[in-house]
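Working notes, beginning with the structure itself.
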Amino acid sequence: MKIKTRFAPSPTGYLHVGGARTALYSWLFARNHGGEFVLRIEDTDLERSTPEAIEAIMDGMNWLSLEWDEGPYYQTKRFDRYNAVIDQMLEEGTAYKCYCSKERLEALREEQMAKGEKPRYDGRCRHSHEHHADDEPCVVRFANPQEGSVVFDDQIRGPIEFSNQELDDLIIRRTDGSPTYNFCVVVDDWDMEITHVIRGEDHINNTPRQINILKALKAPVPVYAHVSMINGDDGKKLSKRHGAVSVMQYRDDGYLPEALLNYLVRLGWSHGDQEIFTREEMIKYFTLNAVSKSASAFNTDKLLWLNHHYINALPPEYVATHLQWHIEQENIDTRNGPQLADLVKLLGERCKTLKEMAQSCRYFYEDFAEFDADAAKKHLRPVARQPLEVVRDKLAAITDWTAENVHHAIQATADELEVGMGKVGMPLRVAVTGAGQSPALDVTVHAIGKTRSIERINKALDFIAERENQQ
């Protein structure tokens, strides 16, 4: 049997992390079994579905490289198929027309609730033989079995059973002729030959209804697996107050897709004590029986740790392709300065996100207007003039501009003046970067370049002279 899974988001908003994890699990299960992964857009909610949301879902899937083998299919383009199946069910007696008014249904609901009963349709039209005009408004309901139960073996939660007496005669076509969500899902899974439905636990109550419709259609019933929800680190349902929720917001915040995928796969699934997984390892090891039934807690610090790991573990050239977007957001002109791959090597240990990296690299490419006030006050003092003049001259004398030779020039300055490296290094750092923090000074000065470094040292010397004149 060829394994076929699907991810079927409703385009009413962005791709959130819960949806992304569901998509990842479905994708991994298909890839693990050499099967196929289908993308289906469930856009039957015409009022809330938007083209922008569809684009956001696609962007998120593409950024995570969760490529699909079929689709995207759109439910709104399949209404003729759904209605043909409903008409067939009406002929076979597995569905019926319901003419009950909203007023009657509301009165029925209130009566049942007053008695402490679960509100459900009483089946009046199911057994009615009244004649109605062809143009009289009606809905179509599924004639749910009235006896027995629905049992399915959830691949994560184990056997789950629902009594058919608890289930309503579901509306499958509205008065305007449009099919309903639960029905469209059934026909889609049937037509697309979906073998395994992996989705959120909020769909558990839909499953027995969908199974009954599939059986009425004499269609194969897929295997179901319902993934637990994701909570914030405070135990409450994940929301915007816990930080980013949209997948693309994590891109904007400077996370690599590999970090988010690695984090999401471990958010409810485990393989021994292993924390770091390549995409190939995820595919190799993923199984549904290793997915936890319990809700997971989203921990941003853990994601940040993973992101820092991947910034340094992945090839710098690859990381640079993602960094480029953030550089553009900061409007930094990188034509005069180190290659971005070299920048990743320089700043990788210091920066936990690509956004942080982009925001802290400008001095490598562009001159700064002024020195950081605190750093200048502390390190650009008259006592720093001589170390800066000596190190400037030694840097100017370098013919082979390497980080090693830059280091020798700084060390030689400290030796010549008989001072500690800090007496040379800190004024030099503020002079060439404008701030009090940077990567190792030799590689920083080397990356900034000989001409620009000397110009900035002269600017720092002018700054010191101006301060002296003002005193």
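Backbone N, Cα and C define each Cβ position, glycine as well.
Among the features that Swiss-Prot reports, Zn(2+) binding site is placed at Cys98, Cys100, Cys125, His127. Other C-beta atoms found within 10 angstroms of the C-beta of Cys125 (mutagenesis position) number 18, with every protein chain shown included. Annotation note: Cys125 (mutagenesis position) sits in a coil segment as assigned by DSSP.
Under the heading ATP binding site, Swiss-Prot lists Lys240, citing similarity to another entry as support.
Contacts of Cys98 (mutagenesis position) defined by a Cβ separation under 8 A and a same-chain sequence distance of 6+ are given as Tyr121, Arg124, Cys125, Arg126, Cys138, Val139, Val140, Arg141, Asp169, Ile171, in order along the sequence. Per Swiss-Prot, mutagenesis Cys98 to Ser is noted as: 10-fold decrease in activity. Strong decrease in zinc content.
Experimental mutagenesis at this site is recorded by Swiss-Prot as Cys100 to Ser, annotated: Loss of activity. Strong decrease in zinc content. Sequence-distant neighbours of Cys100 (mutagenesis position) (same chain, six or more apart, CB under 8 Å from its CB) are Tyr121, Arg124, Cys125, listed in sequence order. In the three-state DSSP scheme, Cys100 (mutagenesis position) is classed as coil.
Under mutagenesis, Swiss-Prot gives Cys100 to Tyr with this note: Does not prevent zinc binding. Reduces only 2-fold the binding affinity for tRNA(Glu), but reduces more than 10-fold the affinity for glutamate in the presence of tRNA(Glu).
Among the mutagenesis entries in Swiss-Prot is Cys125 to Ser, noted as: Loss of activity. Strong decrease in zinc content.
Experimental mutagenesis at this site is recorded by Swiss-Prot as His127 to Gln, annotated: 10-fold decrease in activity. Strong decrease in zinc content. Of all Cβ atoms in the protein chains displayed, 8 besides its own lie within 10 Å of the Cβ of His127 (mutagenesis position).
In Swiss-Prot, a published mutagenesis experiment is listed as His129 to Gln, annotated No change in activity or in zinc content. Its Cβ taken as reference, His129 (mutagenesis position) is surrounded by 4 other Cβ atoms within 10 Å in the chains shown.
Among the mutagenesis results in Swiss-Prot, His131 to Gln has the note: No change in activity or in zinc content. The residue drawn here is the original one. His131 (mutagenesis position) carries neither a helix nor a strand DSSP state and counts as coil.
Residues within less than 8 Å, Cβ to Cβ, of His132 (mutagenesis position) and separated from it by at least 6 positions along the same chain comprise Lys97, Tyr99, Cys138. His132 to Gln appears in Swiss-Prot as a mutagenesis experiment; the accompanying note says: No change in activity or in zinc content.
Among the mutagenesis experiments that Swiss-Prot reports, Ser239 to Asp is described with the note: Does not aminoacylate tRNA(Glu), not phosphorylated by HipA. For Ser239 (mutagenesis position), the number of other Cβ atoms no farther than 10 Å from its own Cβ, over all displayed protein chains, is 11. Under the DSSP three-state reduction, Ser239 (mutagenesis position) is assigned to coil, being neither helix nor strand.
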Chain-internal residues, separated by at least six, CB under 8 A from His131 (mutagenesis position): none
Check: same-chain CB within 8 A of Zn(2+) site center, minus Cys98, Cys100, Cys125, His127: Tyr96, Lys97, Tyr99, Tyr121, Gly123, Arg124, Arg126, Ser128, Arg141
